[in-house]
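Below is one structure, written out as structure tokens, with a few remarks after it.
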Amino acid sequence: MERLQKQPLTSPGSVSPSRDSSVPGSPSSIVAKMDNQVLGYKDLAAIPKDKAILDIERPDLMIYEPHFTYSLLEHVELPRSRERSLSPKSTSPPPSPEVWADSRSPGIISQASAPRTTGTPRTSLPHFHHPETSRPDSNIYKKPPIYKQRESVGGSPQTKHLIEDLIIESSKFPAAQPPDPNQPAKIETDYWPCPPSLAVVETEWRKRKASRRGAEEEEEEEDDDSGEEMKALRERQREELSKVTSNLGKMILKEEMEKSLPIRRKTRSLPDRTPFHTSLHQGTSKSSSLPAYGRTTLSRLQSTEFSPSGSETGSPGLQNGEGQRGRMDRGNSLPCVLEQKIYPYEMLVVTNKGRTKLPPGVDRMRLERHLSAEDFSRVFAMSPEEFGKLALWKRNELKKKASLF
């Protein structure tokens with residue numbers, strides 16, 4: 001009892017350490033006062049956890065401080081007790097014993113402790129978000145769903161049925177939006193809306209093309225109707241030009257009249273210039289009328305390398321460069337228009353001693369093509385057809401031996 005008399009009075013539910021213990025802060029020196037009973041450490045530990053001993057929600061997070069105790073006023077304000085238990089220890093010096101003795105008494109607040117609690121309230125920086133509760137509509141979780149809000153606004157059964165029908169109809173479309181009636185319909189699947197099929201796209205394209213054709217025909221009819229207006233404008237131009245005497249005035253008036261004329265966009269009357277409509281015989285007949293450039297009386301033997309098809313070699317009219325327009329060189333995408341000249345072998349030989357001057361217009365990479373059939377068979381000991389069937393490295397080796405590479 002003496003031990004308890006030495007200790008100051010504490011509020012119910014508070015823990016205070018004993019100062020008489022030989023080992024300060026040991027568990028055996030801790031006593032608690034609860035319901036007008038003094039409990040030791042062992043009795044305090046035997047009480048079940050679900051009973052609020054210290055009137056704190058999380059007693060396991062409370063930090064044990066042997067020199068300070070919590071008063072009842074601090075336990076009343078739950079957010080402050082949470083901040084104090086979860087925040088680190090403050091570095092401010094402890095208050096005087098008189099202030100603590102006055103603050104520990106239940107229901108009595110001294111003048112020394114009053115300014116501490118009322119005048120300078122304890123504030124700490126918030127480390128969490130406080131939602132705005134000034135407006136009742138700010139919290140979206142407390143609001144009813146949209147269709148229920150509409151029911152509260154207009155609670156008639158007709159509007160309720162309309163809203164339900166709208167919800168059901170919108171659930172049938174992707175993104176709850178009806179499709180555009182002007183666009184082709186998409187393929188409907190159970191997984192994801194696919195793009196429209198090619199058949200639907202093709203029909204839509206044909207419809208648009210037909211409408212464009214109709215618009216073009218209308219424009220052509222308008223152009224035909226405006227032909228008379230064009231004639232009238234030209235007659236006016238001639239009359240105005242006949243009135244002007246100076247040449248400079250005539251030029252200026254002519255330019256102004258040409259700018260004022262409407263531009264005709266009729267292009268269907270133009271002939272087709274595509275290569276699919278021109279024939280090979282028409283091109284050869286035109287080329288035969290041109291003056292012969294470098295033609296010789298020697299007849300070249302057409303090989304598979306120099307001609308795209310073997311049918312040209314059998315026809316006599318395609319020899320001697322007449323069918324060169326249709327010939328395709330190997331490795332080139334464009335046809336060889338100009339006929340290659342034929343030179344003797346001695347003029348085409350390339351030596352390493354000095355820089356040899358080749359004839360003009362000679363292809364340095366294909367000197368063998370400028371040889372005649374007799375010189376070709378004499379130099380390479382084979383026909384041009386057999387030479388064209390060889391591999392590239394083999395042909396280069398033969399040309400090196402013949403000094404044509």
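In case you wondered, yes, glycine gets a Cβ from its N, Cα and C as well.
What you see is the original sequence, not a version with the noted changes.
Experimental mutagenesis at this site is recorded by Swiss-Prot as S124 to A, annotated: Reduces interaction with plasmodium berghei 14-3-3 protein. Inhibits phosphorylation and interaction with plasmodium berghei 14-3-3 protein; when associated with A-333 and A-403.
The annotation that Swiss-Prot gives for the mutagenesis experiment S333 to A reads: Reduces interaction with plasmodium berghei 14-3-3 protein. Inhibits phosphorylation and interaction with plasmodium berghei 14-3-3 protein; when associated with A-124 and A-403.
As a whole-number mean, the pLDDT of the domain 'HP' (337-405) in this prediction is 82. What Swiss-Prot lists as domain 'HP' is 337-405, and the listing cites sequence analysis.
According to DSSP, S403 (mutagenesis position) sits in a coil region rather than a helix or strand. For S403 (mutagenesis position), the same-chain residues 6+ apart in sequence whose C-beta sits under 8 angstroms from its C-beta are V349, V350, T351. The annotation that Swiss-Prot gives for the mutagenesis experiment S403 to E reads: Reduces F-actin bundling but not F-actin binding activity.
One mutagenesis experiment catalogued in Swiss-Prot, S403 to A, is accompanied by this note: Inhibits phosphorylation and interaction with plasmodium berghei 14-3-3 protein; when associated with A-124 and A-333.
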